[in-house]
Every structure is written in C-alpha cells, then in structure tokens.
Amino acid sequence: MSQQVGNSIRRKLVIVGDGACGKTCLLIVFSKGQFPEVYVPTVFENYVADVEVDGRRVELALWDTAGQEDYDRLRPLSYPDSNVVLICFSIDLPDSLENVQEKWIAEVLHFCQGVPIILVGCKVDLRNDPQTIEQLRQEGQQPVTSQEGQSVADQIGATGYYECSAKTGYGVREVFEAATRASLMGKSKTNGKAKKNTTEKKKKKCVLL
C-alpha cells in the first residue's frame with residue numbers, strides 16, 4: 001500500500017496484540033481525540049489519519065484487529081500490503097507481553113516478513129496504580145517494567161519500543177510518529193533478530209529519528 005497521491009504519501013499500519021490490551025483505544029484517541037469509556041471487542045475496524053513527519057505528509061491507514069483466538073483465522077486478512085506493524089501489550093497484564101513472544105511475533109513475521117515492527121506498551125498509567133499493583137501482587141505478578149518491555153523489543157528485532165496511555169494521552173502521538181517514520185523506511189532485513197540496545201532511557205523509546 002505504498003502509494004503517493006498528490007503531496008500526500010499513503011501507508012498502511014496494522015495493530016495486533018492480545019484482546020483488551022488497549023489497541024482500539026489507542027487508535028481512537030489518536031485518530032479521533034477521544035477516549036472510549038466502554039470496552040467493545042474489535043472486529044476489524046479501520047481508520048485513516050493524516051500524519052506529518054519530517055516535513056512529509058502521510059495518509060496513514062490504521063487497521064485494527066481482534067486479538068481473541070476466535071479471530072485467528074480472519075486476522076491474517078488484515079496483513080497484506082502493510083508498511084508497519086504495531087505489536088501491543090498491556091503494562092498491567094504481564095501475560096500479554098509474554099504472548100508477544102509466544103504468539104504475535106511469529107504471526108507477524110509469517111505474514112509480514114521484512115515489515116518494520118514497533119512494540120508498544122499500553123496503559124502505562126496503570127504501572128503505578130495502587131489497585132493494579134495490589135491485584136497483580138495477589139497473583140504473584142507485577143506491572144511490566146520499561147526494561148522488560150525494551151528487552152522483548154530487542155529480542156524480537158523491533159524497530160523501537162514505546163510506552164503510552166490512551167486514557168491520559170501520554171506518548172500516543174509519539175507512537176504514531178515513530179510508526180510513520182518506520183513505514184517510510186521500507187522493509188527491514190533485521191526483523192526477528194536481536195538488536196543492540198539503542199534505548200533513550202529518559203524518553204523510553206529507541207527509534208533513531
């Protein structure tokens with residue numbers, strides 16, 4: 001879907017990850033500027049957003065997907081012609097980060113070989129939330145740390161690792177600006193291979209802009 005129309009460049013972004021990890025909220029907040037208060041499982045909704053990076057205007061087609069296993073056979077229909085893939089997990093659900101390695105990276109590499117991947121930690125506002133911390137403690141877990149997220153990003157060969165909160169708006173624009181830049185870079189030959197840690201620790205991201 002690498003097209004250029006007039007002064008605008010078209011790119012396709014696909015977002016994947018476990019159900020209820022924050023994918024749809026992230027897209028809605030970015031494209032519509034509002035946070036949905038009611039959770040409704042996704043069944044492939046598409047959005048279009050205009051993004052300007054480095055003086056270039058990009059028409060970014062945002063393809064949402066459902067993370068539930070019931071949709072494992074339908075989800076691959078969203079992958080063709082993708083220019084960048086966001087793999088999301090939720091900071092308050094350590095299992096969702098584990099599934100990035102157990103499920104999502106294999107699926108993405110199979111259907112989108114060479115396409116840039118960005119790992120996104122959603123719901124970062126819950127990392128220091130007392131109720132979330134206590135609930136996870138009772139289950140013998142704790143919120144995912146930035147270091148754990150970055151480590152997985154390195155292991156799966158992601159172009160970058162970002163954290164955000166759709167609820168507060170923190171980091172949302174940075175995620176999509178990084179994704180847009182990655183989509184303009186073209187296909188990568190390093191997906192799936194470990195990379196050196198290029199994290200800018202203060203900014204919690206590792207895309208070289």
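The backbone N, Cα and C atoms fix where each Cβ goes, glycine too.
So that you can see what the record holds, here are the features copied from Swiss-Prot:
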type	residues	note
BINDING	17-24, 64-68, 122-125	GTP binding site
MUTAGEN	G22 to A	Abolishes GTP-binding
MUTAGEN	T24 to N	Abolishes GTP-binding
MUTAGEN	V43 to T	Temperature sensitive growth defect
MUTAGEN	E45 to V	In RHO1-2; temperature sensitive, fails to activate PKC1
MUTAGEN	E45 to I	Temperature sensitive growth defect
MUTAGEN	L60 to P	In RHO1-3; temperature sensitive, severely decreases beta-1,3-glucan synthase activation
MUTAGEN	D70 to G	In RHO1-10; temperature sensitive, severely decreases beta-1,3-glucan synthase activation; when associated with P-165
MUTAGEN	W104 to R	In RHO1-4; temperature sensitive, severely decreases beta-1,3-glucan synthase activation
MUTAGEN	K167 to E	In RHO1-11; temperature sensitive, severely decreases beta-1,3-glucan synthase activation; when associated with K-101
Cα-Cα separation of K167 (mutagenesis position) and V124 (GTP binding site), in Å? 9
Under DSSP, is T65 (GTP binding site) helix, strand or coil? coil
From the Cα of V124 (GTP binding site) across to the Cα of G22 (mutagenesis position), what is the distance in angstrom? 10
Here the mutagenesis positions are L60, D70, W104, and the Cα closest to that of K23 (GTP binding site) is found at W104
Quick tally, other C-beta within 10 angstroms, K23, K167; top of the recorded positions is K23
Here are some recorded positions: G17, G22. Which one has the most Cβ atoms within 10 Å of its Cβ? G22
How far is it from W104 (mutagenesis position) to Q68 (GTP binding site), counting Cα to Cα, in Å? 12
To the nearest whole angstrom, what is the C-alpha distance linking A20 (GTP binding site) and D70 (mutagenesis position)? 14
What does DSSP call A20 (GTP binding site) in the simple three-state scheme? coil
Most isolated by CB count within 10 A, of the recorded positions A20, L60, V124, is A20
Residue among binding-site residues G17, Q68, V124 with Cα closest to the Cα of L60 (mutagenesis position): G17
